[in-house]
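Here's what Swiss-Prot has on this protein:
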DOMAIN    34-68  domain 'EGF-like'
DOMAIN    71-108  domain 'ShKT'
MUTAGEN   Cys67 to Tyr  In allele e1599; hermaphrodites and adult males appear slightly dumpy, with males having swollen bursal rays and much lower mating efficiency than that of wild-type males. When subjected to RNAi knock-down of mab-7 gene, no obvious enhancement of severity in phenotype was observed
MUTAGEN   Cys108 to Tyr  In allele wx74; hermaphrodites and adult males appear slightly dumpy, with males having swollen bursal rays and much lower mating efficiency than that of wild-type males. When subjected to RNAi knock-down of mab-7 gene, no obvious enhancement of severity in phenotype was observed
Amino acid sequence: MTITRILTCLLICLFIRIPAAGTKTTQLIFKRFTEETCQNDPCLNGGTCTPGKLSCTCATGWMGRYCHRKCRNIYKSCDRWAVEDKCHTILTQTNFFDVNCAISCKMCSPDPNYVAPEIPLAPALEPMQFFLGKWHSRASKGLRFPTDLYDTEYEEIIDIAPANVPMFGPPSLNFTSTSWFGDDTRVVHGFITLKPNSFPPEVAILSTSNEGLNMIELGTLKHHVLTLNVSYMQVHPTMDSKVLPLGATRRLRRVGSLLEMTVAKLFSENKVSQFKKMFKKIADYAF
C-alpha cells in the first residue's frame, strides 16, 4: 500500500470517527431568509432575496447562495447525473446536485461570454478560498515548519491551488511548500480538505516531504483563522532527529493582502521554538 493510500485511509478514519461520550458535533445548517435578512439584501450581482427561501434568485450567469459565483458545473459527471434524475429525486436529502451541477440541474443560466477556468473550486471548499494562491516569504533565520534549515536564511513559496474534484470522497486543495537556500531545498507536497457540513469547519492537511516526513495536521477554521496541530508523523530512519519536533502547532490567517503563519514547535526537555512569517501573494487562481 502506497504512502498516499495510507494517509488517505487515516484521514477518512479521523473524519468519520465516532464522537466520544459526552461530546457534541455541530452540523452546518443554513437558515431561511427572513424579512430582516432581505432588508439588508445579501444577494450579489443582481440577485433577488425572497423571505422564506434558502438562497437568492440569481441573475443570468451567476449561482451560489448569494449569487457570488459564476454559473457552471463543478463535476464532469453532472450531465450524466441529470439524465439519471439525480437533481430532483433526492432534493429533500441533499443540495449536493443543486450547488455542484447548477447548469445540468437548471439551477442557473450560464453567461455565454464567460470562459470558465478548467479546475473549479468546489463549493464545499469556499471557506478556504482566501488562502488560494502562491505566497512568497524571505526569512532572515533558518526557522521553518516542519523542520528548520541549517542555513541562517532562506526563501519559501507556499502554493495552494484548486484540485480536480474526485468522483467520490471530499474535494481538496493541492498544497505545496518549497523552501530553499543554496543547494538545500525542502519540498512538501500534500492536500487540504474539509470535513463536510462541519461547523466550525474541520480541516486536515495530509503531506509528504523529500526529507522523509509524512504528516497529518488537523484543526479548525474560525473567523478566517486556520489553527492546525500535528496529529500524525511517519519519519524515515535516515532523517536528522535533531531538527524533528515532538509536536507542532501552526496558525494561518490573512492580514490585509498578506498571509501570516505563526508556528510553535515542541522539542525534548520541553524546549519550545516559536516564530512568525509573513507571505506576500505573487500569483492567484481563478475559480
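Any Cβ shown, glycine's included, is placed from N, Cα and C.
In this structure the noted substitutions are not present, so the sites keep their original residues.
As the structure is a computational prediction, the values presented were derived from the model and not from experiment.
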Rounded Cα separation (Å) that holds between Cys108 (mutagenesis position) and Cys67 (mutagenesis position): 10
Cβ-Cβ neighbours of Cys108 (mutagenesis position) (radius 10 Å): 22
Under 8 Å by Cβ from Cys67 (mutagenesis position), counting only residues of that chain that are 6 or more apart: Cys43, Leu44, Asn45, Gly46, Gly47, Cys56, Cys58, Ala59
Secondary structure tally of the domain 'ShKT' (71-108) (DSSP, helix then strand then coil): 15 helix, 2 strand, 21 coil
